[in-house]
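Okay, structure first, notes after.
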Amino acid sequence: MEDGVAGPQLGAAAEAAEAAEARARPGVTLRPFAPLSGAAEADEGGGDWSFIDCEMEEVDLQDLPSATIACHLDPRVFVDGLCRAKFESLFRTYDKDITFQYFKSFKRVRINFSNPFSAADARLQLHKTEFLGKEMKLYFAQTLHIGSSHLAPPNPDKQFLISPPASPPVGWKQVEDATPVINYDLLYAISKLGPGEKYELHAATDTTPSVVVHVCESDQEKEEEEEMERMRRPKPKIIQTRRPEYTPIHLS
């Protein structure tokens with residue numbers, strides 16, 4: 001029994017502490033929720049909501065964005081002036097200094113309010129309401145915090161070459177070049193090769209044959225004679241194809 005009584009008491013104390021902290025927070029304006037309509041109460045199951053403390057109904061709206069995005073709209077909103085006027089009149093009741101941005105290809109409309117409180121009121125009242133036979137949905141637009149109007153430079157990652165930069169960063173160290181891999185055995189074997197000689201790479205075994213490299217001989221005089229003979233040879237003449245005889249139809 002003691003545990004059953006202590007639980008609600010601790011919960012009420014925690015809620016009261018949170019409410020006091022919210023009231024003491026500087027620069028924060030608190031507004032209560034709009035009362036639920038009869039249809040909404042029926043959807044929620046009905047009942048008396050008087051047991052809810054008014055402090056629990058207060059919500060911090062200071063950090064909410066001042067724009068909403070309307071989705072699932074009828075295509076007539078983007079082409080028909082009368083339908084567009086009806087659509088805008090729904091939101092002008094919450095804010096007179098309101099602007100609209102229509103995105104026909106995305107079938108969405110961005111509604112810009114003068115303050116976040118009007119945007120929150122419109123979202124609470126018009127979200128999932130029927131307009132022109134379709135259920136309209138409202139979402140808060142994402143806010144962008146731009147510190148500077150200039151494009152920020154890219155991060156200097158992986159921009160340092162092996163040579164030291166003009167102003168090395170803290171902790172930069174010179175990278176040593178790797179030692180090239182040289183096969184001295186192969187160079188020694190190639191140096192011992194001569195024209196007309198052969199070199200045995202692998203000796204034969206009982207199960208494998210030997211691998212022998214034969215160096216091709218090069219006769220410089222013979223190559224020069226072949227080149228001179230190729231130059232003396234007459235170039236073949238390309239004979240063009242003869243055009244077929246043409247007889248006009250009116251003369252045939």
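Keep in mind that glycine also has a Cβ here, set from the backbone N, Cα and C atoms.
So that you can see what the record holds, here are the features copied from Swiss-Prot:
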MUTAGEN   S163 to E  No loss of phosphorylation and no effect on protein half-life; alone or when associated with E-167
MUTAGEN   S163 to A  Loss of phosphorylation, no loss of interaction with PPP3CA and PPP3R1, reduced ability to inhibit calcineurin and increased protein half-life; alone or when associated with A-167
MUTAGEN   S167 to A  Loss of phosphorylation, no loss of interaction with PPP3CA and PPP3R1, reduced ability to inhibit calcineurin and increased protein half-life; alone or when associated with A-163
MUTAGEN   S167 to E  No loss of phosphorylation and no effect on protein half-life; alone or when associated with E-163
Residues near S167 (mutagenesis position) in space but at least six apart in sequence (CB under 8 A): none
Assigned element (helix, strand, coil) containing S167 (mutagenesis position), judged by DSSP: coil
